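Notes for the one structure printed next.
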Amino acid sequence: MALARPRPRLGDLIEISRFGYAHWAIYVGDGYVVHLAPASEIAGAGAASVLSALTNKAIVKKELLSVVAGGDNYRVNNKHDDRYTPLPSNKIVKRAEELVGQELPYSLTSDNCEHFVNHLRYGVSRSDQVTGAVTTVGVAAGLLAAASLVGILLARSKRERQ
């Protein structure tokens with residue numbers, strides 16, 4: 001038995017699980033979402049595919065959620081409602097619809113699909129995926145530096161004992 005899909009409401013953020021990342025869209029009614037799709041997107045590759053790293057432009061598209069999600073799982077995820085006050089749903093939808101067809105700047109780190117939908121819903125452009133990736137890189141760099149320092153100190157100690 002298949003799991004029931006969530007029933008989004010106007011202006012809801014939709015998180016679509018892709019392999020290794022999430023694609024984001026905003027629900028605008030009648031089964032449709034508005035989302036930012038990199039211009040390099042290949043049909044069937046999924047929005048914000050790995051190829052999105054190669055482009056600096058994206059198109060705002062209005063498509064059926066079922067088409068954008070394909071076989072991937074999705075969920076309503078208004079994750080910042082406790083931090084930011086969402087704009088009225090009619091305003092979110094109006095703003096999203098007005099952008100359909102426009103080409104916008106795109107960057108994985110500063111202007112991606114998550115930034116886009118958060119700006120529409122909250123008026124705040126942010127991406128937790130980017131923040132998480134930067135934190136992970138920072139922690140990894142810190143661990144590498146610490147390991148290097150320990151290695152240097154151990155080598156120095158060994159030389160001094162000889």
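Including glycine, each Cβ sits where the backbone N, Cα and C put it.
Swiss-Prot lists 13-129 with the feature domain 'LRAT'.
The active site annotation in Swiss-Prot covers HIS23 (among others) and is backed by experimental evidence.
Residues annotated as active site in Swiss-Prot: HIS35 (among others). Just so you know, the Cβ of HIS35 (active site) picks up 25 other Cβ atoms within 10 Å once every protein chain is counted.
For CYS113 to Ser, Swiss-Prot lists a mutagenesis experiment annotated as follows: Loss of N-acyltransferase activity. Secondary structure at CYS113 (mutagenesis position), taken from DSSP and collapsed to helix, strand or coil, is helix. For CYS113 (mutagenesis position), the count of additional Cβ atoms within 10 Å of its Cβ stands at 26 [all protein chains shown].
Feature annotation from Swiss-Prot assigns active site, acyl-thioester intermediate to CYS113.
HIS23 (active site) sits 7 Å from CYS113 (mutagenesis position), taking the Cα positions as reference. Counting every protein chain shown, the Cβ of HIS23 (active site) has 25 other Cβ atoms within 10 Å.
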